[in-house]
Every structure is written in C-alpha cells, then in structure tokens.
Amino acid sequence: MSYDYHQNWGRDGGPRSSGGGYGGSYGGSHGGGHGGNRGSGGGGGGGGGRGGRGRHPGHLKGREIGLWYAKKQGQKNKEAERQERAVVHMDERREEQIVQLLHSVQTKNDKDEEAQISWFAPEDHGYGTEAPAENKPNSVKNVEHQEKKMINQEKRPFRIRDKYIDRDSEYLLQENEPDATLDQQLLEDLQKKKTDLRYIEMQRFREKLPSYGMQKELVNMIDNHQVTVISGETGCGKTTQVTQFILDNYIERGKGSACRIVCTQPRRISAISVAERVAAERAESCGNGNSTGYQIRLQSRLPRKQGSILYCTTGIILQWLQSDPHLSSVSHIVLDEIHERNLQSDVLMTVVKDLLSYRPDLKVVLMSATLNAEKFSEYFGNCPMIHIPGFTFPVVEYLLEDIIEKIRYVPEQKEHRSQFKKGFMQGHVNRQEKEEKEAIYKERWPGYLRELRQRYSASTVDVVEMMDDEKVDLNLIAALIRYIVLEEEDGAILVFLPGWDNISTLHDLLMSQVMFKSDKFIIIPLHSLMPTVNQTQVFKRTPPGVRKIVIATNIAETSITIDDVVYVIDGGKIKETHFDTQNNISTMSAEWVSKANAKQRKGRAGRVQPGHCYHLYNSLRASLLDDYQLPEILRTPLEELCLQIKILRLGGIAHFLSRLMDPPSNEAVLLSIKHLMELNALDKQEELTPLGVHLARLPVEPHIGKMILFGALFCCLDPVLTIAASLSFKDPFVIPLGKEKVADARRKELAKDTKSDHLTVVNAFKGWEKAKQRGFRYEKDYCWEYFLSSNTLQMLHNMKGQFAEHLLGAGFVSSRNPQDPESNINSDNEKIIKAVICAGLYPKVAKIRLNLGKKRKMVKVYTKTDGVVAIHPKSVNVEQTEFNYNWLIYHLKMRTSSIYLYDCTEVSPYCLLFFGGDISIQKDNDQETIAVDEWIIFQSPARIAHLVKELRKELDILLQEKIESPHPVDWKDTKSRDCAVLSAIIDLIKTQEKATPRNLPPRFQDGYYS
C-alpha cells in the first residue's frame, strides 16, 4: 500500500478529512488548546471534594482512608510518568526526506499484500495490515503454508551448506578406511617405543595405577559389548589409560588404522591436560600428527587421522554431528565424567543412544564416578558395568559437631537464629523434595540434639544449637585454619566456599591476623574473577616451613588437582544457578552440597598422604543431603539447546527432550519454544526459519547470535563481536583482593560517558589491542592498570575470529577479518552500536525513573515482569543518576539476594522503535503516543508516529530478505532500497538528542510542559 504522505497527513498531525481526529486533538493539547486540556485540569483540581486541600473525604474510615490515599498516589505517579515520557520527533528536513523515501520505495516495490513477519515480535503481533490467521479460510492458510515451504526449500542450499570449512572440520570428517601399510607402520612404532627410555619410565608409573592391572578385563568387555560403563574413583587412571588400552590392543592385533577414539571432557582445561599427559606417557608430543591430541573451541592440536585418540569438549562432538550425523569415521566414543550431568553430555548421551542402531560397529564407553554408575547402565538397556578401585590414602572425616568439640569453638555473637527459616530451601528453588527434606530435618532436630548430648560436651551441643546453618561461618573456618596450623602436621589446606564474596571475606579475615601476614604462609584465592597469574601458584609446591592455603569454589573439586593438599575444609555449600519457569528468571543461590560433591572434596585430601576433611554441616544435615546435584538440564533455559535439536534434525523438540535421562519439565520446554518463536527463529510448526538456521549455527545463545547478525548488517561488526564474545564467555575484568574500589574506578574510567557496560568492554578491548601493538611490556602494563586478564582478552579475540568465519561462510560479510573496513563503516558511532545491542537483546528492557523524593538524587529501575530491580554493584551504571533516556537494555537478570541486572546499556527511543517489539499508535487522554509492545511509551505527533511505523515495516521486510539470502550491504549504491532505508534509520538514530520535555524544539515547548 503506497501513501502520498502530504496528501494523507496534514502538517498538524491528523488526516485532513479527520477534522477533530488526530489534527484536532494535536491542536487541542499541544497548540495552546486551553479549553479542553486546561478545563480538565481545573475539573481535576476540585476532586478533593469535601476533604479540601487534597485531604480524604470526611465520611471515609479506617482501611478506606488508606485505599483512598493509595489510589491518589497511584494517579500522581501515573501523571508523573506521563510527563516524563520522551518525545519522538524529527526536524522538518528529515521528515520530508523520509516521506519521499517511503513514497519512492513503496511505489518501486509495488509490494504484494502478503503480510511480512516482524523480526521483533511474535507472528501474531502483526502491524494490523492483515487479517488474523484464525479469521482466514483454511484453503488460503494451506496455500500460504505450501508457498512458504517451497520458498524455504529453494533457499535451503544457501542456508544449510556453509561455504567455508576450516582445517579442524576437515580433520573430523576424514573417512576411516582400513590401511594395511599403516597397520604395519603403527605396530613397528609401538614396538620401537618399548625401547625408548622415556616410554619405559612412564610405563613404570602406569603399572602402579589400579586400572593397569585390569587392562585385559577392560579390553575384553569393550570388545564384546557395544556399550560399557566403567566406574572408578579419582586417581584410578580411567581417563588416561582406557583409551590407550583400546588403541594399543588394535595396533597389536594389526588393525591400528581401524581405530579412531574420541573421548569427551566436560571442561577445556581437562581436555588439554589429559591429552598432554597421555602424549607424554606415549613418549610423544601432543598433536602434530602423533597418536594423541585435543580439540576445544578455537584451539586444537590434532593427532593423526587413523590409529589415534582425540580428547575434546562435548560441544565439539555436537558440532561434528551437524556435518556427520552417524559419526561414521569414529570407531570408539568415550564419554568421560558423565556423572557431572552437564547439559551437553546429557544430550550427547541420548544422541549416542539413538545412534547405536545405525552404527552396530560403534563402541561406546561411559565413564563415571562410582556413585551412580547403575543409572547409566539402566539408561543404556542394562549394559555391563566394570569398577576400577581408587588409589587414595585414607582420609579422616569430621562433621560440624566434631570440629566444634575438637577446637572448642565459641561463636563471637551468641544469637539464636531459626534453624528452619530456609534450611534446604535455599534461595528460591521451589522443589518439592527440598521442602520434604526440610520438614524431616525440623521433625528430627529435637531427637538429634538429645543424641548429641550423650556423645559430646554440653558446650558443643549449645554451640551447634545456636549456629545459623544458612550461612557459611567464616569465623569458624578461620579458627579451624589457625588450629590446623598450630596443632597439625605440615600440608596444604584447601577450603571450599560457594562464591567470590565468601572467598574475599575469608581472605581479609585471615590477613587481619598478624600470624598469617608472615612469609610462612601463601594464601591463594581461586575463582574465575581472580587474575590467572595468581592462580598458577596453586600448582607449585611450597618451600619447607611454608604452608599453602587455597580458598576455592567447586572448580577445585574435579577441574584441577593440587597434589600437596592434606587438609580439606568443606564449607558445605555450592553456588547453583536455577531457572524459574513461572517467573522466567534465573536464580543463583548457595545450595547444600550433594553427597557426590562431599565425596569429591574429601578425595582431594588423600592424594599424596593420609589426609583430613572437615565438613561444616552436622550429622543430621549430612544424612539428608541429595545424592547428586540436580542435572543442569533441569535448571537452565533451553533455547540454545532447542535450536541444536532442530539443526541436528533430531525430530520434535519436546519428543527428543522427553527421552533424556532426566527430561526437563513441559513448562520449561514450552517457554523456550515460545521465546524462539517470538525471536522468529522457529515458525509455528516448530521448524527453523532462515534466521533460526543462522542462529543455530552460531556457537552462542540466540539473542547474542541475533546481535552478531545485526552487527554485520549495520556495519559495526568489530565492536559488536567484542560484546558478543564477552557476553557468551565472560568479561575481561578481574578483581584482585583488596583492590575492589580501585578496580571499579578503572572500569568506570573505561566507560567514559557511554552509560553502558557493553561499550565499556569494547573500550577496554580497543585499549588492549593498541597496547599489544606497541609490545608485550605495554600490554602487560595496560592490563595491570585497568585490572584486565590478558588471557581472557586473547580468548575474546579468538572468538571474534570464529564469529567472523561463521558470518563469511553464511554470506553476511566479505572478509573473515572482524576489522575489515567494509564491515565497520559505523563502528565509531556509539548510538548505532547501542541500537544493535538493543536489536539482539530485546525484550530484555528496563525502565529508569528518577526518585526525587530522597535527599540525594537516585534512580529506580523497573522491568515489566518483576517491578523494581537493582543494577548490580559491578555495573558502571550502578551509581549513575544522569541518564539521557529512560530505558536500559540488559543481558543477564538474576535473582540472588535481590533481582539484579548484571550488565546494562542506556538506549534511545529510536533504538526501541526500530529494533523492539510491535508498534502501536495510541492516545493517552490528551497525549498522542507511539508504543512498543504496549508498555514502552513515547510522546509523538501522529504524523511522525506513522512515518516511524512505515519505516519500521520497510526495515522488517529488508531484514527478512537479507536473512533468507545473505549478502553484504553495498553502501556505495546510494540509490538502492537497502542503502536508502538503512541510511535513513541510521541517520535518525545518530542524530537523536535527549528527548524530554525540557529540551524539545520550540514547536513542542508550550503550555502542556510549562
């Protein structure tokens, strides 16, 4: 439908024929229309009635008075909010240009009447240009569906087949044909090794491992069964030895070329360290075409293609499956550490289970800690199990009552706290089993205390009774460390705490004591926020007479091994993220450890000599701990996984997820599908849209993927890739203990006046690149000055390269260089980058309101679903009061003690109008408004609102075409529709000033605002 805008829309706002419609109301409310508007104001003034001067009417009593004042306050707040609304306006020159542009584009296209799908709103939130689907005849719906299906099939070659395949992918897709010459060569190499001194020395070590004595038994079981479960304690050698047993057995039988083993690891650090260890045991270097190598995201040292062992992260196999659904070149797949139950390994188990019938020759080995091996065997049709005994020294365990009795601990503050306030129901994790256990705990408490009095001193029982077990008692830990240092033998101490705050506080507590300030102690905090330079000290043995104290999160349970630990202090809590499907919010809280966690922690103490493990919970609590942590799939959003299921062609999302070992709830699955439909990544048949295909191929969650695509389309690629990498990995800032305030100040310095955590990371990254170009010393000084991790920055740099490869392969850019000038025409414009952030992260929007009722200026922040929320203390916006606009876009919202926005960026009205949800034009009494999803509301003259809405429609059409057939925008072709529409939108975003009633152009400043 084409408009002659000057014919249909008068300069004063409404259709010429509408008389008192838009035109009349515009004149009445803004053009000095004193009658209606002022009259209503006067009428409202008398509303106080008999109360006089705004007091309540005299006939009201009790609760009625309170309700009257509440209603009055609500009206006052609503009016204040109306007056604070930003005004969307444009000068006459731009208005004229956009009218001409729209007229030209719409005439040129002579658009067909088929409704366009909005990228930013659910399909049923159209712009009102098409009858709702439910009102259409079935025959019409069927024809439309078939047409769409045919279009999609025609475009499939573009979408499914990436143009670019990297070296690692080529390696993975290599065919595995038997090769007699290679078989002989591998056999000769293995025989030769047996005379190599390095190999012989390593062999002596291997022979001492419990797994080595079971070599024949293990190999026979794997040979004779398609699936085998191997369980074993830490230190038994299952991860390093089982793969070697299989490979050497094949080589010795003259079938080495037919053996290609892939072993998955849950973490990057373990994939690398295990591969390097196995290579060393085989007297080889890791990778370089030898027998053993690794592949993790953005890093690989690949082994030879046949007769080899590849250690890789679980995500690598899932990506591999996209190109080779049957893993046809793999002879053995070993899934290690499956007891951890992370999301990817649970999914891979189900995929592999389905694969067994297609690949009867494929051997599957599942490796787990001892505790739950039976469950995995049952899942794979009661396949055989074999157990390898552990190799640890005995460890003496102490529970809370033992510790208090042993060190005669008395809390400083003797305040009785309710034992039953939360108990097992830590945070907001509403699980029935937790509630049931809490009820049992409460019921058994009196009997437990009676039993304690028979075995422990009265003072110990009194302390146990008074302690608040919701909190980790850091004073008790400090006292226990002091006791170990003074009374026990030498040996490193490892303390497990739930999070950064506890680690930081305990460190300060120890350093406040003169004893720990001496050079006889090395205290090392171990956390992802800590600089990695400090953390390398963890692995170094200390000189005689020096005691190492490591304060860590659960990263020290399995990911790393600290050899010299003799004493473990188990704080009893672990930070867990959960997803509340009812309120659509992530929550993070300190939960009680599981029995499996406790066992792992205990095992850390007995690796080199007999050890001691101190658990900071009582024996009643110990008896009620869960066997394992809740599997990740039951406590995380599922959007990224749903896209993976579709790209791997695993069938219906709900059907596939229902077959997992622990299926997620229907609510969680439906919520994720709904979000993906709103994002236009899935259609109503739950099939991938063209956008969905691109998002599924990007190794990030969907909102970040969408941001990456927009960064390419709007030619601000480099900064947007920096933001995307940091959101999907982590930001590069570190917080050394004792330097928190200085670190915060440096971060704010990098923020400049952007009012954006995301642009702060961009500025930090740019500074690092410049420093790096000048040399290593400058890079080191820069990172030191601004509290940045050079390792993390390097990882972000590598990830940006990977994202650019994906974009090149899909056709969105013409170079794999993130800094290619053609992809960065708008990269210096902060407002355009903010618009792209908004395009990716919408609808994660928060509203800012200035709170003037306080003595000092403050802002309150709200979201649509949560009401009042808080900006996280680490955000650069936490103390900000001078915002240009009233809206923030954020990535992570999480409930801990409060609901926090962890990162946010201030965005302008045009960002939200062009890249937000469904647009509607409304009237709010005397105010003309334009709204996004009916809650983000701006003042706007009707003619401007209609121009914006039409321009937005053109943008949606253009974007849909770009996604279906990607190619870079040709900015030199200024006459092209693409260039004209995008340039007009960019121009509006770039030139938008702070648009509140205080700084409007003269034609807006009239009686309404004075």
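Numbering starts at 1 and runs along the chain as displayed.
Placement of Cβ uses the backbone N, Cα and C atoms for every residue, glycine included.
Keep in mind the model shows the original residues, not the substituted ones.
Look at Swiss-Prot and you will find Gly235, Cys236, Gly237, Lys238, Thr239, Thr240, Ser559, Arg604, Ala605, Gly606, Arg607 tagged as ATP binding site, backed by experimental evidence. DSSP assigns Thr239 (ATP binding site) to a helical segment in the three-state reduction.
According to Swiss-Prot, the Mg(2+) binding site annotation covers Glu337, His339, on the basis of experimental evidence. In this view, His339 (Mg(2+) binding site) is surrounded by 23 other Cβ atoms within 10 Å of its Cβ, with every protein chain counted.
Summarised as a single figure, the pLDDT of the domain 'Helicase ATP-binding' (219-389) averages 91. What Swiss-Prot records for 219-389 is domain 'Helicase ATP-binding'.
According to Swiss-Prot, the feature domain 'Helicase C-terminal' maps to 479-649, an assignment based on sequence analysis.
What Swiss-Prot notes for the published mutagenesis of Arg63 to Ala is this: Decreases G4-DNA-binding; when associated with A-65. For Arg63 (mutagenesis position), applying a Cβ distance below 8 Å and a minimum sequence separation of six or more within one chain yields no residues.
Within 10 Å of the C-beta of Ile65 (mutagenesis position) there are 13 other C-beta atoms, taking all protein chains into account. While the structure shown retains the original residue, Swiss-Prot records the mutagenesis experiment Ile65 to Ala with this note: Decreases G4-DNA-binding; when associated with A-63.
Taken residue by residue with DSSP, Tyr69 (mutagenesis position) is part of a helix. Where Swiss-Prot documents Tyr69 to Ala as a mutagenesis experiment, the accompanying text is: Decreases strongly G4-DNA-binding.
According to Swiss-Prot, the mutagenesis experiment Lys76 to Gly carries this note: Decreases G4-DNA-binding; when associated with G-77 and G-78. Under the three-state DSSP scheme, Lys76 (mutagenesis position) falls in the helix class.
Mutagenesis annotation in Swiss-Prot: Asn77 to Gly, described as Decreases G4-DNA-binding; when associated with G-76 and G-78; the structure shown retains the original residue.
A mutagenesis experiment is reported in Swiss-Prot for this position, Lys78 to Gly, and the note states: Decreases G4-DNA-binding; when associated with G-76 and G-77.
Under the three-state DSSP scheme, His339 (Mg(2+) binding site) falls in the helix class. Over all protein chains present, the Cβ of Glu337 (Mg(2+) binding site) has 21 other Cβ atoms lying within 10 Å.
In the three-state DSSP scheme, Arg63 (mutagenesis position) falls into the helix class. By a simple count of nearby Cβ atoms, those within 10 Å, the most crowded of the binding-site residues Gly235, Gly237, Thr239, Ala605, Arg607 is Ala605. A 10 Å cutoff on Cβ-Cβ distances gives Tyr69 (mutagenesis position) a total of 14 other Cβ atoms nearby, all chains included. Within 10 Å of the C-beta of Lys76 (mutagenesis position) there are 11 other C-beta atoms, taking all protein chains into account. Between the alpha carbons (Cα) of Lys76 (mutagenesis position) and Thr239 (ATP binding site) lies a span of roughly 67 Å. When the Cα atoms are compared, Gly237 (ATP binding site) and Ile65 (mutagenesis position) turn out to be 75 Å apart. When the binding-site residues Gly235, Thr239, Glu337, His339, Arg607 are compared by Cα distance to Tyr69 (mutagenesis position), the shortest distance belongs to His339. A gap of 60 Å separates the Cα atoms of Ile65 (mutagenesis position) and His339 (Mg(2+) binding site).
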